Amino acid sequence: MYLIEPIRNGKRITDGAVALAMQVYVQENLFLDDDILFPYYCDPKVEIGKFQNAVVETNQEYLKEHHIPVVRRDTGGGAVYVDSGAVNICYLINDNGVFGDFKRTYQPAIEALHHLGATGVEMSGRNDLVIDGKKVSGAAMTIANGRVYGGYSLLLDVDFEAMEKALKPNRKKIESKGIRSVRSRVGNIREHLAPQYQGITIEEFKDLMICQLLQIETISQAKRYDLTEKDWQQIDALTERKYHNWEWNYGNAPQYRYHRDGRFTGGTVDIHLDIKKGYIAACRIYGDFFGKADIAELEGHLIGTRMEKEDVLATLNAIDLAPYLGAITAEELGDLIFS
């Protein structure tokens, strides 16, 4: 089995969008003479399923404040928070009857964790690992070009406070046709490891797992495929075209409705928005503000605006709002919409 790692010019890449692009590139373009193991860890990100709505699934204000990106994957499933406290083990293998058999693909990981002292780890449900009833790993797999591509996360020491805040939407009154995530009780693996492994780094944990999975003594014994510069150029292009692209990560979201209301010195505002592919598709504004002009004109200006605060503010600031909203300012309306 070949080991492929996200290392370029001797430097480890921890951008979660790049890691996802690498997985897709490997699936579609690398056909070696053996199976492939692709482990990685990355900076904080929220990864959402193909059919999910990023706005519904996440706390957008928290993500922006902490510079945590949202990345949409090409497969279904729910939203997950990932940071450098988790190792993701991915594999690309010939389908010898293993597709859908999570017990079989998980068994080497279970044995490896037992070897490291986490003897309480066990399967739960169809595709999870738990310790003391708390989820420490979730798995998925698909068929890609006749091969089984799958993987699972291993939560060594994830920041659960950040996870809870990132995956807790704080916008009320949102209705969406997207698929909602199911929250699970989660736990960390570190506290269950043997004493000699309690202080290991995420890099050391990754290497220990690789050695156990590949049945080698040291990581230097692994059979590697090093991504070439040509490989990297295609990965770069895919990352920018898709996984760093707002249109894919947000604009590809299902249609949803959004409602906010607030009170200002200039009166009350009750705003209803329909969002389609990340843009305002319909808008209705109600309230007891004192305006002279037809409010439908202002609503029309907002239609077609990208549902990002800077875009909405740019639209509002380009209009003289006084004839429509009286004393209510663009900043007040923008803050209300994105509160």
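Cβ from N, Cα, C; glycine included.
This is the original sequence, none of the listed changes applied.
Annotation comment: Swiss-Prot describes 31-221 as domain 'BPL/LPL catalytic', evidence class sequence analysis.
Per Swiss-Prot, ATP binding site is recorded for Arg73, Gly78, Ala79, Val80, Tyr81, Lys135, Ala139.
Every protein chain shown contributes to the tally, and the Cβ of Asp128 (mutagenesis position) ends up with 18 other Cβ atoms within 10 Å. In Swiss-Prot, the entry for mutagenesis Asp128 to Ala states: Reduces enzymatic activity. The structure shown retains the original residue.
DSSP assigns Lys134 (mutagenesis position) to a strand segment in the three-state reduction. Lys134 (mutagenesis position) is surrounded by 15 other CB atoms, counting those within 10 A of its CB over all protein chains shown. The mutagenesis experiment Lys134 to Arg is recorded by Swiss-Prot, whose note states: Reduces enzymatic activity.
Residues or ranges marked as (R)-lipoate binding site by Swiss-Prot on the basis of similarity to another entry: Lys135.
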Which value in Å gives the longest Cα to Cα span across the ATP site residues Arg73, Gly78, Ala79, Val80, Tyr81, Lys135, Ala139 as recorded?
22
Inter-residue C-alpha distance, Arg73 (ATP binding site) and Lys134 (mutagenesis position) (nearest angstrom):
25
So if I draw a 10 Å sphere around the Cβ of Val80 (ATP binding site), how many other Cβ atoms end up inside it?
20
In the structure shown, with every protein chain counted, which of the binding-site residues Ala79, Ala139 has the densest set of Cβ atoms within 10 angstroms of its Cβ?
Ala79
